[in-house]
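Undergrad: Got a structure for you, questions after.
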Amino acid sequence: MKMLEQLEKKLGYTFKDKSLLEKALTHVSYSKKEHYETLEFLGDALVNFFIVDLLVQYSPNKREGFLSPLKAYLISEEFFNLLAQKLELHKFIRIKRGKINETIIGDVFEALWAAVYIDSGRDANFTRELFYKLFKEDILSAIKEGRVKKDYKTILQEITQKRWKERPEYRLISVEGPHHKKKFIVEAKIKEYRTLGEGKSKKEAEQRAAEELIKLLEESE
């Protein structure tokens, strides 16, 4: 329970129903019945709304062509992981199999905010203000800097073209999970080098696989 209290202190919110917080932090490998997946489904919508609302309010350019790449970054696993670091969220996740990766941290981050929303009596305004209290400055900084998601597939292709004058290949390995929460696993390969990436879409999984292959190629130099 002390661990939960530490997280509550970082959040600035004390849960009335501690089991909600525990559920938000629990991976399906730890508990088949009480895990975060349904909360993550709700939290995805909540967090996306909070962030996109700020983006539309504070962006210096309101054109869709400018907003879309910013939005893609701001609601990405990469950015959610940066925000989650402020809470040291990885320390509180309960998991039995596998390692805690960016996908799991991103999912738990979303589930956590759904748990706050439900525990507060489904008070969206309260939840949004708490979220902004913690993360508004980080979001506004990203908007001001015009941060966009890195295109790892393009970066990888530039590396392989330069080294071998060849393009990497991508292969869909599997699609897992229910319809509302599919997980795509993709293999990226060039010569004898192969890596896997996973994501909520094939495109995202390809980007993750490309990122891992870049790391592998850098290590092999």
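A Cβ is built for glycine as well, from the same backbone N, Cα and C atoms used for every other residue.
Original residues only.
Sharing the features that Swiss-Prot gives for it:
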type     : residues              : note
ACT_SITE : Glu110                : active site
BINDING  : Glu40, Asp107, Glu110 : Mg(2+) binding site
DOMAIN   : 4-121                 : domain 'RNase III'
DOMAIN   : 151-219               : domain 'DRBM'
MUTAGEN  : Asp44 to Asn          : Very low catalytic activity, binds RNA normally
MUTAGEN  : Glu110 to Lys         : Loss of magnesium, alters ds-RNA binding, loss of activity
MUTAGEN  : Gln157 to Ala         : No RNase activity, no RNA binding
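For each listed feature, how buried is it and what is near it?
TA: Over all protein chains present, the Cβ of Glu110 (mutagenesis position) has 25 other Cβ atoms lying within 10 Å.
Within 10 Å of the Cβ of Asp107 (Mg(2+) binding site) there are 24 other Cβ atoms, across all protein chains.
Listed in sequence order, Glu110 are the same-chain residues at least 6 apart in sequence whose CB falls under 8 Å from the CB of Asp44 (mutagenesis position).
DSSP gives Glu110 (mutagenesis position) a helix state.
Annotation for Gln157 (mutagenesis position): same-chain Cβ neighbours under 8 Å, separated by at least 6 residues, are Arg167, Pro168.
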Undergrad: If you run the three-state DSSP split on Gln157 (mutagenesis position), which class comes out?
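TA: The three-state answer is helix.
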